[in-house]
Amino acid sequence: MASGWFYLSCMVLGSLGSMCILFTAYWMQYWRGGFAWDGTVLMFNWHPVLMVAGMVVLYGAASLVYRLPSSWVGPRLPWKVLHAALHLLAFTCTVVGLIAVFRFHNHSRIAHLYSLHSWLGITTVVLFACQWFLGFAVFLLPWASQWLRSLLKPLHVFFGACILSLSITSVISGINEKLFFVLKNATKPYSSLPGEAVFANSTGLLVVAFGLLVLYVLLASSWKRPDPGALTDRQPLLHDRE
């Protein structure tokens, strides 16, 4: 029964994640003029789409790989590769999203990294990069000792949840900041809740719902991967023969 609830949660997460990306893309296409790669505001429009796709949806999916019951038995190698690959894909989307916003700022002569949103965002990306490279070095390569892996595993899990929480916070602050900027001198101000504001606010709520459900699945003790024992724990990926 627990497995059934888990897969139901996965279906809900898949739907919510897809809606987060599609809603963000529709907002940029319908209200903000679409997409381009020319340094203009149309290039900026890639930024929210790629950050939601990478730092929230793909990151959340990667975090849940070891919650799949099918990953609890048999060789661990495919699941480790999938976990790392999804995180790498998320990081790639994030880097392209950052390139889009920095090039737009350069083209429009806008200062970089001055808002709280940008500080939160860049902090999250730096933590994500450190988390990925540390995980690769410690849990993938064979040099690390069992003691070091045992020490860092809880920190790896903790910072994974922290990074997802920071990603959600960054997205919400970014949506709010964007609406304040674009509706500041509009015919209908933000305070009058025009259609764009309602849609973007709803997109933000979808992101929050997705993130909270991911965190719930991660924290649910009945859905955690069973401890395979000390012997398996000290085997690095490159020596996995299960």
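Including glycine, each Cβ sits where the backbone N, Cα and C put it.
Just the original residues are modelled here, none of the noted substitutions.
Summarising the annotation, Swiss-Prot assigns heme b 1 binding site to HIS47, HIS112, LEU113, TYR114, SER115, HIS117, GLU177. If you look up Swiss-Prot, you'll see ARG67, HIS83, HIS156, LYS224 marked as heme b 2 binding site, on the strength of similarity to another entry. Taken from Swiss-Prot, the feature L-ascorbate binding site applies to ARG76, LYS80, ARG149. Here Swiss-Prot flags 12-219 as domain 'Cytochrome b561', drawing on sequence analysis. One mutagenesis experiment named in Swiss-Prot is PHE44 to Ala, and its note says Decreased transmembrane ascorbate ferrireductase activity. Approximately 45% reduction in enzyme activity. According to Swiss-Prot, the mutagenesis experiment HIS47 to Ala carries the annotation: Loss of transmembrane ascorbate ferrireductase activity. For the published mutagenesis PRO48 to Ala, Swiss-Prot gives the following note: No effect on transmembrane ascorbate ferrireductase activity. A mutagenesis experiment is reported in Swiss-Prot for this position, MET51 to Ala, and the note states: No effect on transmembrane ascorbate ferrireductase activity. While the structure shown retains the original residue, Swiss-Prot records the mutagenesis experiment TYR66 to Ala with this note: Loss of transmembrane ascorbate ferrireductase activity. Here Swiss-Prot notes a mutagenesis experiment, ARG67 to Ala, with the remark: Loss of transmembrane ascorbate ferrireductase activity. Among the sequence features in Swiss-Prot, the mutagenesis site HIS112 to Ala is noted as follows: Decreased transmembrane ascorbate ferrireductase activity. For the mutagenesis of SER115 to Ala, Swiss-Prot gives this note: Decreased transmembrane ascorbate ferrireductase activity. Approximately 50% reduction in enzyme activity. The structure shown keeps the original residue. Mutagenesis annotation in Swiss-Prot: TRP119 to Ala, described as Decreased transmembrane ascorbate ferrireductase activity. Approximately 80% reduction in enzyme activity; the structure shown retains the original residue. What Swiss-Prot notes for the published mutagenesis of GLN131 to Ala is this: Decreased transmembrane ascorbate ferrireductase activity. Approximately 55% reduction in enzyme activity. A mutagenesis experiment is reported in Swiss-Prot for this position, ARG149 to Ala, and the note states: Decreased transmembrane ascorbate ferrireductase activity. Approximately 75% reduction in enzyme activity. What Swiss-Prot says about the mutagenesis result for GLU196 to Ala is this: Decreased transmembrane ascorbate ferrireductase activity. Approximately 75% reduction in enzyme activity.
Features per Swiss-Prot, on structure.
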residue	record	DSSP (3 states)
PHE44	mutagenesis position	helix
MET51	mutagenesis position	helix
TYR66	mutagenesis position	helix
LYS80	L-ascorbate binding site	helix
HIS112	mutagenesis position	coil
HIS117	heme b 1 binding site	helix
GLU177	heme b 1 binding site	helix
Listed binding-site residues among LYS80, HIS83, LEU113, TYR114, HIS156, LYS224 whose Cα sits within 10 Å of ARG67 (mutagenesis position): LYS224
Cα-Cα distance, maximum over ARG76, LYS80, ARG149, record's L-ascorbate binders, Å: 16
For GLN131 (mutagenesis position): DSSP state (helix, strand, coil): helix
Cβ-based isolation winner (fewest other Cβ atoms within 10 Å) among the recorded positions MET51, LEU113: LEU113
Cα-proximity to HIS156 (heme b 2 binding site), 10 Å cut-off, over recorded positions HIS47, ARG76, LYS80, LEU113, GLN131, GLU177: GLN131
Shell list (heme b 2; ref centroid = CB of ARG67, HIS83, HIS156, LYS224; cutoff 8 A): SER63, LEU64, VAL65, TYR66, VAL157, GLY160, LEU218, ARG225
Which of HIS83, HIS117, ARG149, the listed recorded positions, has fewest other Cβ atoms within 10 Å: ARG149
Candidates ARG76, HIS83, LEU113, namely the binding-site residues, that fall within 10 Å of TRP119 (mutagenesis position) by Cα distance: LEU113
Other same-chain residues whose Cβ falls within 8 Å of the Cβ centroid of HIS47, HIS112, LEU113, TYR114, SER115, HIS117, GLU177, the recorded heme b 1 site, in sequence order: VAL101, SER118, TRP119, GLY121
The domain 'Cytochrome b561' (12-219) [mean pLDDT, rounded to integer]: 94
The one of SER115, GLN131 whose CB sees the fewest other CB atoms within 10 Å, among these mutagenesis positions: SER115
